[in-house]
Amino acid sequence: MGCFSCFDSSDDEKLNPVDESNHGQKKQSQPTVSNNISGLPSGGEKLSSKTNGGSKRELLLPRDGLGQIAAHTFAFRELAAATMNFHPDTFLGEGGFGRVYKGRLDSTGQVVAVKQLDRNGLQGNREFLVEVLMLSLLHHPNLVNLIGYCADGDQRLLVYEFMPLGSLEDHLHDLPPDKEALDWNMRMKIAAGAAKGLEFLHDKANPPVIYRDFKSSNILLDEGFHPKLSDFGLAKLGPTGDKSHVSTRVMGTYGYCAPEYAMTGQLTVKSDVYSFGVVFLELITGRKAIDSEMPHGEQNLVAWARPLFNDRRKFIKLADPRLKGRFPTRALYQALAVASMCIQEQAATRPLIADVVTALSYLANQAYDPSKDDSRRNRDERGARLITRNDDGGGSGSKFDLEGSEKEDSPRETARILNRDINRERAVAEAKMWGESLREKRRQSEQGTSESNSTG
């Protein structure tokens with residue numbers, strides 16, 4: 001699915017004031033980036049940006065080198081040679097605003113991915129500039145590494161580290177019949193890693209960066225299925241000061257866009273959280289965000305899944321059949337709770353991505369062992385039966401009571417249970433650290449006493 005511009009929203013890129021702000025102050029040491037880029041920076045300590053009205057504003061970059069564009073500048077002939085003149089055999093696929101090729105740099109022998117932007121694209125140049133700047137300033141293990149770029153004449157190319165396992169979309173929706181589907185543990189690991197990349201953009205960059213095109217095809221996989229976010233051409237700087245959103249022309253991918261952004265053009269970090277929820281649902285269900293080949297009523301993933309969230313007896317139906325039942329039922333419920341909270345229609349009710357990272361890190365650490373499947377499945381089924389009895393007025397309502405008093409509260413109740421488990425895990429970890437610290441202090445004290453006695 002490609003990018004689209006929907007509705008006839010204003011092209012204004014200014015920040016609109018509103019009454020409240022959900023974003024705290026960022027530390028001065030955080031990476032600083034500039035918006036509305038008109039050209040690549042020359043390496044100075046300031047980046048200038050121009051608003052539609054023509055007025056300039058300057059964003060100071062840290063003096064620790066973040067302001068320097070570290071990416072290497074390539075000549076077009078170097079990249080043509082690396083890709084055998086963009087031979088069809090080196091073609092990897094379509095990326096945002098261009099085609100991606102596999103290449104090998106003659107100078108270093110490094111295998112790379114080369115994205116050649118569409119020279120006829122109306123926005124290709126802006127997206128090129130944004131991506132070069134973003135990936136040059138922002139570095140994180142879950143963001144793809146930009147090696148360099150080419151801006152010879154009208155040529156616009158980006159050179160990335162090569163991600164050998166392709167995209168998450170490949171493994172979820174384009175998997176050959178002879179290939180094994182991602183297992184439950186790997187899906188949770190990928191979700192947690194992708195969320196960490198998004199958290200870095202939202203909470204560590206200053207001002208925050210809104211990704212704006214979070215989707216399964218933009219999550220690339222390295223060796224070991226380590227996920228990295230790619231394609232930053234649509235990224236926008238988030239609101240600053242007392243602003244709570246950015247007003248911009250609606251861009252993104254159908255099926256992933258948050259409803260408030262699609263309708264009003266008002267963009268916040270919670271817009272990314274919605275998109276993350278859609279991708280997380282793809283991981284859980286194995287379904288596409290939009291699939292025209294599915295029966296009527298099941299073509300839109302979110303619209304299909306939402307009613308199922310209100311009936312715990314149907315939770316199992318949300319699991320990807322290719323998992324073949326090899327997943328912990330309780331973890332499935334918890335994962336669905338996270339997804340449900342992320343795709344809430346009201347942006348204010350969605351969690352912050354930092355909270356999502358906490359929840360998914362917990363789930364990713366609860367490794368599922370297929371060899372223990374039978375006993376665990378029996379325990380989960382007993383818990384499910386307790387829930388059923390509770391519906392009829394009996395039973396104890398155990399920790400598998402995911403819904404509480406009303407069905408519509410089930411995602412919230414599950415989130416509460418998940419938070420309780422996370423808090424318990426934190427408490428145990430803190431207790432261990434405290435115990436280790438206390439033992440170390442005692443050891444040092446005893447050692448000091450022993451040395452004192454020996455000298456006496």
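Backbone N, Cα and C define each Cβ position, glycine as well.
Unsubstituted: the structure retains its original residues.
Positions annotated as active site, proton acceptor by Swiss-Prot: Asp213. Marked as ATP binding site by Swiss-Prot: Leu92, Gly93, Glu94, Gly95, Gly96, Phe97, Gly98, Arg99, Val100, Lys115. The domain 'Protein kinase' annotation in Swiss-Prot covers 86-363. Experimental mutagenesis is annotated in Swiss-Prot for Gly2 to Ala, with the remark: Slightly affects plasma membrane location. Abolishes plasma membrane location; when associated with A-3 and A-6. For the mutagenesis experiment Cys3 to Ala, the note given by Swiss-Prot reads: Affects plasma membrane location. Abolishes plasma membrane location; when associated with A-2 and A-6. Listed in Swiss-Prot as a mutagenesis experiment, Phe4 to Ala is described as follows: Affects plasma membrane location. A mutagenesis experiment is reported in Swiss-Prot for this position, Cys6 to Ala, and the note states: Affects plasma membrane location. Abolishes plasma membrane location; when associated with A-2 and A-3. For the mutagenesis experiment Gly98 to Glu, the note given by Swiss-Prot reads: In pbs1-5; strongly impairs RPS5-mediated plant resistance to P.syringae. Quoted from Swiss-Prot, the note on mutagenesis experiment Lys115 to Asn is: Abolishes kinase activity and RPS5-mediated plant resistance to P.syringae. Among the mutagenesis results in Swiss-Prot, Ser244 to Phe has the note: In pbs1-6; strongly impairs RPS5-mediated plant resistance to P.syringae. The residue drawn here is the original one. Under its mutagenesis annotations, Swiss-Prot gives Gly252 to Arg the following note: In pbs1-2; strongly impairs RPS5-mediated plant resistance to P.syringae.
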Among Leu92, Gly98, Val100, which are recorded as recorded positions, the nearest neighbour of the residue listed as 'active site, proton acceptor' by Cα: Gly98
Mean per-residue pLDDT computed across the domain 'Protein kinase' (86-363): 89
Sparsest Cβ surroundings (other CB atoms within 10 Å) among the binding-site residues Leu92, Val100: Leu92
Least buried by Cβ count (within 10 Å) of the recorded positions Glu94, Asp213: Glu94
C-beta crowding around Gly98 (mutagenesis position), within 10 angstroms: 22
Local backbone state of Asp213 (active site, proton acceptor), from DSSP in three classes: coil
